[in-house]
Structure formats: structure tokens, C-alpha cells
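Feature list (source: Swiss-Prot):
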MUTAGEN   ARG282 to Ala  Induces a strong decrease in gabapentin-binding
DOMAIN    294-472  domain 'VWFA'
MUTAGEN   ASP300 to Ala  Abolishes metal-binding and ability to regulate calcium current
BINDING   ASP300, SER302, SER304  divalent metal cation binding site
MUTAGEN   SER302 to Ala  Abolishes metal-binding and ability to regulate calcium current
MUTAGEN   SER304 to Ala  Abolishes metal-binding and ability to regulate calcium current
DOMAIN    488-577  domain 'Cache'
Amino acid sequence: MAVPARTCGASWPGPVRTARPWPGRGPRPCPDPRGPASGPARPLLLLLPPLLLLPLLTAPGASAYSFPQQHTMQHWARRLEQEIDGVMRIFGGVQQLREIYKDNRNLFEVQENEPQKLVEKVAGDIESLLDRKVQALKRLADAAENFQKAHRWQDNIKEEDIMYYDAKADAELDDPESEDMERGSKTSALRLDFIEDPNFKNKVNYSYTAVQIPTDIYKGSTVILNELNWTEALENVFIENRRQDPTLLWQVFGSATGVTRYYPATPWRAPKKIDLYDVRRRPWYIQGASSPKDMVIIVDVSGSVSGLTLKLMKTSVCEMLDTLSDDDYVNVASFNEKAQPVSCFTHLVQANVRNKKVFKEAVQGMVAKGTTGYKAGFEYAFDQLQNSNITRANCNKMIMMFTDGGEDRVQDVFEKYNWPNRTVRVFTFSVGQHNYDVTPLQWMACTNKGYYFEIPSIGAIRINTQEYLDVLGRPMVLAGKDAKQVQWTNVYEDALGLGLVVTGTLPVFNLTQDGPGEKKNQLILGVMGIDVALNDIKRLTPNYTLGANGYVFAIDLNGYVLLHPNLKPQTTNFREPVTLDFLDAELEDENKEEIRRSMIDGDKGHKQIRTLVKSLDERYIDEVIRNYTWVPIRSTNYSLGLVLPPYSTYYLQANLSDQILQVKLPISKLKDFEFLLPSSFESEGHVFIAPREYCKDLNASDNNTEFLKNFIELMEKVTPDSKQCNNFLLHNLILDTGITQQLVERVWRDQDLNTYSLLAVFAATDGGITRVFPNKAAEDWTENPEPFNASFYRRSLDNHGYIFKPPHQDSLLRPLELENDTVGVLVSTAVELSLGRRTLRPAVVGVKLDLEAWAEKFKVLASNRTHQDQPQKCGPSSHCEMDCEVNNEDLLCVLIDDGGFLVLSNQNHQWDQVGRFFSEVDANLMLALYNNSFYTRKESYDYQAACAPQPPGNLGAAPRGVFVPTIADFLNLAWWTSAAAWSLFQQLLYGLIYHSWFQADPAEAEGSPETRESSCVMKQTQYYFGSVNASYNAIIDCGNCSRLFHAQRLTNTNLLFVVAEKPLCSQCEAGRLLQKETHSDGPEQCELVQRPRYRRGPHICFDYNATEDTSDCGRGASFPPSLGVLVSLQLLLLLGLPPRPQPQVHSFAASRHL
């Protein structure tokens, strides 16, 4: 990026300046005020109070001053470095804290983290956890198959014959419009009592199972009642499973009929709108019910497909896409005389969330025109499936065709591409109400091992876009025991409130024989699932021995993370899994791509890499060294990794002496414990303790004062070696309490902070202690009480020297308006401890600078004052250099941190901008610093962000969702007997039932969490120091408006010292660099699919079985017209029944949530 050059009208007195380093203009600067070297330099702060008493120099005129020479500014930089270093040496207490640790060497041991042993142990623990769930799954699946095989079908079964707990009963009883209220309460409905269980985050009943039946399925049908009858026997198996493994969470059987039976019983979490949950559309069910798919969807957009039929097709395609998972590949094309893709994707792409979003948006743009050309559509689809040069599922291959009907059977196309092996299944969908002969569509499906469906109206879409899974399940069922393999899902949001979970799935087969010929049944009964909460897996990983910047992560075969500290979705969608790629969870580079590939391949490995990491507050980038170690988790598709910085190879473990442990008194009686009591804060400083799980009975609280109170109360009852407490955490906390108290005693208490313009001094430790001195400074302490979650703590560990952290500009008040409050800048540094040959960083210490006072001191330190208090004399006959104090109207002097945020300025009007990105303060100068490589930037995407919902468009004149007849239609007798009339009535019927499919509930839009925020992508930009380390002079070239500037890194800090001429005119304004997070559509998906990330599909595939019976290949799904209903609706319309609000097809996907 080049610095933009512009010519301005203003003139500049003096010589023309060029864009090159210069020896300086005017006289040399004052002699080095440090004098001869006579010992270590003292902090200049000791000299500042008398300097501040001197009268300010009066500028004798612009002609008397020149821009400072380079070595003058280097001298100022050295003064700043010495001042910072001197203050930190006196108050930071780094050396003193080292001595304190060594003096207390008998109170702790140094333990080593051995990456290979650690990762193998954790992988083994996770394997054991999941294996227990696998055994429970197998018991359930075997029992279900046996129960169903022994069940005798009952044609005359009635609702009152079946007793079960309807999970939605409580919600339906509260809803006067519910199905049960309309038909009256049933004696078959059990009423249960529930108890709160924190493991389920819900009220549960351990004696019963609960049943959930989708709203669009009649629970009194013979099929459903028989299903309820035989699945009741699963209750005892669920209970026995829990007896054998009390850690089991939800055990679920999802039936192919749509019935869900789960244990333990709990009321269904039904939304305020209509409940459209269907287990068959859940990610875990889809994965368990069939093998991966390569699917091409072709949509007839000929001229006959228009209005309602086209809208039904668009909705159907979107629903079909929702039945696909990340193991599947898909493309969508429209056809008339020619076929073309609806989106920018020219080949099969992975059916992930972002790709499906592209398809769904593109489908809405389809327009009907031309004539029907089945041949073009099918040839395009077969060519897509035969393309072997792309990544794909390489398992089930299928074509899904949506049309309103036609006569052509395109037999020649099938003969060319698919016969005789018939490796591609063809599913045909007749959409809308029409009078076309459907025989050709049925023939296409039946001769290509597929199925024919009818979608006459909106109510038939959901069921008919998911039942193809039954056909795909046939080879799996016929494979028998070979297909009985447990699969583990991606991470997704549990529908019953557990949070993020993974689910182990196992298909359940129908073992009955069909008819007297003893032909084997080939239908899948359903899928058995057992949930495992991510929190339960996290508990198996080491939390605090890895240090603040060490962590464990796990990924699956798609490269999606199962565990990762950055897996923190702010919103979740029940319909989609949570898919965060490892390369999106971290900042991507080539080394991480290699690690990811090796993990997906199931290899072991270790690699030390230099990489970039984003700070916890997402404002900074650090270049760090990390050690990655990884192993596969056996019997699963997961791989586990461990990340350690070199300084976390060792950690401290408190070793409270036998004498202390032998005193069987509460912990509160220990000597060091008294320094946790609030009564000691006034003299010893305020103590924040990390809200960790020290003991099982400790009540958590977001308020640290409340948490400390709970902790102290519990410690009154607990001995140091109590079995209910985590001794490692508890002992380390007490150890660090005593060590930080000694820092107060040896260093802080005897120092006068006000003399050095300090608001506070502090220390934070790995053991979870943050001590802030003096006590009153705690009132303005805003850092996280958990050091591992505090940005200053983690950044200090990763960097050498002093790390400045200005306050975030959103929380900053104008200093001149401050009354009793003051604004501070944190300066922190890690304490590196060497014990023998072992080095570690167990703590971070620092100070909090008074911003207003230090802004004044900054000006003096960057001035031409001498130690002899002799200001430089300038007059008409002599020249001297400008400085940051006297010439602040002409000279801009700033300290900027490594993220580009303003820390200090010599401009009083900029004090309220401290903490802002410098481009917002001086865009021209920041761009020059970037162009001259003082800064570089990193752009990335946050795929887990939450955004406010977009205001709905065209509310006043939304397009109609259904055909509305005109007066002429009502007067035309032929119209009343046409298919169009019946289609309208069917739409109205379904509109009465499924109104929420088309139109969002106004009440929900006002207050529901689902409508307040939605998942979105945010683009993030962070800046960090570039390759320039030396002192550097440059010019911002803008003709007569050009500006000179000097920039230099301050040694042992994260600061850049910049001195520049203030801009003379505004015409030189350049483009502004942006740092603020912005809403984005993410990277261009059309480009990303051309270079897909490496992945592997499941190891098993069941797409063919020679014994498969394909004769069952199609049926209509519309219900026959009822003369009574038809006549009634006609009368109501003729009598002027007020119309319901028109349903909006375009909001169908947005207004319902599974």
C-alpha cells in the first residue's frame, strides 16, 4: 500500500522536504543531559517534581524552531525507557518476588508437564468415557430390536389403551387451541412429579420416560399407537443403564415414525410458537440413519411452474438441504431447455452450514420460463456425480428432481449413465396441484432404485423431503451386524437444555420377516442416541497445570473442533450443528494445516511452531512459540491435541508441610489464610480469588466479593486435606496468598505511590490470586479475577518486558471531567523464575499509572530540559529544536502500543482518546506508520458472533404467499371444480394449522431471544508490530502539506514513540485504517470451494445390497378431497369470511426453529 500523495494550496516556509532520512535542520540538540557514566541511571521521575515547577518556555515564533533531529528523539526515547524501567524495578517487585519464591522453596515442588504422557492419558480417559456410553447404546439397540420383533401389531388399538407421559402435555394444557384441548383430556396421559437435577439443568423424573410427537403427526393414529406400545418396554432398559452408569445423560430413541422416547422424563421445552421439532431432522438422527450422500437437486423452472408451485419448490429444496450433514456433498441446479447451477458452485460441495446458506439464497432467485427439458436436467446431474476430480462423499449417489409433471421418461439418459448397475438413485417429487400424468415420474424413480413423492401443498413438504432416508437405510438394514457401528456426531445444541453436546448413535433395525415368504424386512426402525455434554469431556482435561496459555483441543474427521478454548458460540441453531474448523478457531498458517491433516489421518505427532495468537480481548496479536502434541482417540473419529508454550513445561505444586496438615483444624486457622479475610485488606491490599471449583460444595457467584464470602464460610468447615476439595487448587491458592502478602510487606507498603503518580500496584498468580494495593484501588479494578481469563496476564506471559494496556476507549471518561475517579494505564510484566535448570513463569506483577499525571511527565521527558534545570534559550538570531512540551501546538508526540492503540499524548485534547485505535485519532499518521512497516495487520473471521436481527423488508407490501382468487374466479363455476380451488383450500387448511411457518409471531419478534440475536460472521482486524525495529525518520508526502515524523520502538516495552509535525491542512486526509469489528458475509464461498480444506468421511459406507427390494418405490402424499370440508369452505368464502393474514413463503425458513 503506497502513501497517497496530494497537492494542497497552503505553503510551507523553509526548504523543500524530501521523503528520505535527513541529518536534521537547525542546530544540534542540547548536550546529553545524562552526563558522564558514573553508575546505574536513576529513574528520571526523581527529577521530575522540580522540573515541573519551571515556567514553560514561550515560543518565540515558528522561525526560531526546527523539527527535532533524529538523535534528539533517540535521546528522548532513552529517557522514557529509563523512566519506565526504573518505576517497574522499584514498584513491580519482579526481583523481590523471585527472592520470595526462593525463600519459600520448602512450601512447593516443581512438577513437569510431559506432553506425550499427558495427551495419551487424556485421550484414554475420553475413550473410556465414550466406551461406557457405547455399551449402553448397544444394550438399548439390541433390546429395541427384540421388543419390536416380539410385538404383535394391533389394528384396533385406541389412545386410552396406552399410558405414557406426553412431554408436551403441560404446555398443551396451557394452550386453549391445542389438539388435546380440542378433543378433551385423555385418560392415557400420565401426570408426573419432577425434581431439579443440576446434571440435566432441568427438572426430571427417573421413574419414567417421556414421549415427544411432532405437531404435524396425529398421535392417535394406529401406527403411532403401536409404536408407543412396543417402545414402552425400553423404559426398564433406560433405568438399568443409568443404574450401571449414573453419569449417563439423555438416552433417546428416535423412531422412523417421528416418535421420540427419552429418559429421564422431563417436560418438553416447547417454544411459544408452534413446536416443529421432529427427531428425524436432527443432526444425530440423520447421521445414524444412513451413510454419507452425494446429492444433486434439479428443479424444473419451465413456464408451467409458476406462482404457488414455484414457491413450494423453493421451500422444498430448502427443506431437503436441511436433511444433509457435513459428511454429505450437494449441488443444486435449475432446468428448462437447459440446465444451470442456481449458485456459483459448479460442482458438488460439502453440505456445511455456509454452503447451504448460499444455496438457499440462490434458490429464491429462480424464475419460471421456457419449456420442460428433463434430458438437460438429468444429464447435468449425472455429469456432476461422475466428476471424479473433486472431493465428495463417494457413498450414496442420488438425484432429486422437483417438477410439476411431464411426459418424457428420458430412458435414453438412464441407459447411458445409470443402467444396468443403477448406482445412482433417482427420487422424483411432483409438486403442486395439477392434472398431469404422474406415471413417468413414478417410472423414473422405480427403475432407478428411488422413490416417488407428491407435494401438493405446504403441509406435505417436511414429511416428503425426509422420507428418502428410509430408502437410503435399506442397505444398512440388510447388512445386519456389519452396519451396527456407533458413530459420534459433530457438536450441536441439545434440544432439552444441556448445552453443547455430542451424541453417540446406533441404528435400530426391523428384524421381522415380511409375509409367508420369510423375506427379510429392510426398514430402519429408528436411531438410538446417548448424549455426552462437552463439559463432561472438559472435566477430563487438565485445567490449571497447563498455565494460562496452555490448553487441550480435539477435532473430528471434518477438522471441526470438539474441544477448544475458542469454541464459544454466542448463539446456536437447533437445526444445525456447531461447526467451527480448527483453522478458524485459531489463526491459520501452514504449520497448523499440517497438524490438522495429521490429526484427521489419525496419526500421532509433535511439532514446535512459531505462530500468531489473538489476545483474549481480541485487540492484539502476539507472535509466540507453541508446542503441539497430538494422538487419536481410539474407537472414535476424534483426535486430541495438547498445546503448551515453552514456559509452561513446569508448574508449581504447593506442598503444605506435614506440620500444617497434621493440625486437624479448618483451613481458616492456617496462618496464610488470614490474608484472604477482608479485615486484612486495608493493610495488605485487596485480594480477588479466581472463581474456580476448589470444593464440591462451594457456591459459585459472578460477584467476586460474594464468591470470596462463600469460600471463607466453607473453609471454616474444611480441613486442608478434605476429600471434597481439590487439594491442588486449594493448596496453591493458600500458597500464593502468603507469597503475595510478603510482596506487600517487603516492597509495596513502604513506598509512596503518589510520588510516582501510581494509582495501584498489583500481582496475579497461577494459583488464582490477584492482589491489588492499596485496598481503595480495588474499587476501580476492572480486570477479570481469574488470571487465566485476564488479557493482561496472558499477554505478559507471552511477551518479554513491560506490557502497557490502556483502558478501552468505550469506558474512558475525559480526564478533565474526573472528580474523585481517575483513569489508569496498566503496565505489567511476567515473573520468570529459574530453579536449577527449570524455568517457569508463575506470576505477573505490575503498576497502574495515573493517566493525567503521566501525560504531563511524558511531555517533560520528551523535552529539551536538562538535569541542571536550564531551559534551552531560543531567540531571533538562534535556532533550537521543537520539543513535546513547549511546542505541543506544532509538534505531536504520542506513545502507541503494539496494537495501534493510543497510550499517552502531549495533546491535552487527546487525553479522552487514550485507548482508541490511533487511526481514529490521526488517520494520516497511522496510515504512514502502516505503510512504513511499523505495523502489519491480520484479518480473520469470527464465525461465532451474534448480531441483532435485520429489520424485515417490504413489511407494507409483502408478496403474496398463496394464490388469491378474483371476483371473476368466484363467479366462474368451472373454477370451483378445478385443482386450483382445491389447492387453495388445502393451503388455507394448512395455514390454519401451520400459520407460524409463514408468518413470524409478533409477540415473539418483540421479546424472544431467538429474534433478538442471530448467528452471524464478523470480520476482525488486528494490528501488530512489523519488521522495523530501528529508529526511523520519514515524510508523509502531500506537497506543501507534507509532514515529517519520527518513530522508534521503546526497548523492553510494547510501545512505539512517535513524534510528528501536526497537520497543517485537511486536504492531505488519507484513507482510514479500520480496526473495529465489522459485520461480514465471510470469505467468498465461491472461491473457498475451489480449494476445500482437507477432510475425511466416515470409514463405513452402506449404499448397495444385492438383496434389496426396490419394488416399494412411490406413493402419493396428498389427502383426498373431503366433500364436506370443500362445501363448508366454499360457503364460508361466499359468506364473506374475513381472510387470515397472508402467509409469507419467503419467511418460512426464518420463522421456525427446530
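Our numbering is plain: 1 for the first residue shown, then up by one each step along the chain.
Note: Cβ is positioned from N, Cα and C throughout, glycine not excepted.
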Rounded Cα separation (Å) that holds between SER302 (mutagenesis position) and ARG282 (mutagenesis position): 34
SER304 (mutagenesis position) and ARG282 (mutagenesis position), Cα-Cα, nearest whole angstrom: 35
Neighbourhood of SER304 (mutagenesis position), C-beta criterion under 8 angstroms, separation at least six: ALA368, THR372, ASP404
Divalent metal cation site, defined by ASP300, SER302, SER304: further same-chain residues with Cβ within 8 Å of the Cβ centre: VAL301, GLY303, VAL305, ASN336, ALA368, GLY370, THR371, THR372, THR403, ASP404, GLY406
Intrachain C-beta neighbours of ASP300 (mutagenesis position), sequence separation six or more, cut-off 8 angstroms: MET313, SER334, PHE335, ASN336, THR372, GLY377, MET401, PHE402, THR403, ASP404, GLY406
Secondary structure content, the domain 'Cache' (488-577) (per DSSP, counts of residues): 5 helix, 37 strand, 48 coil
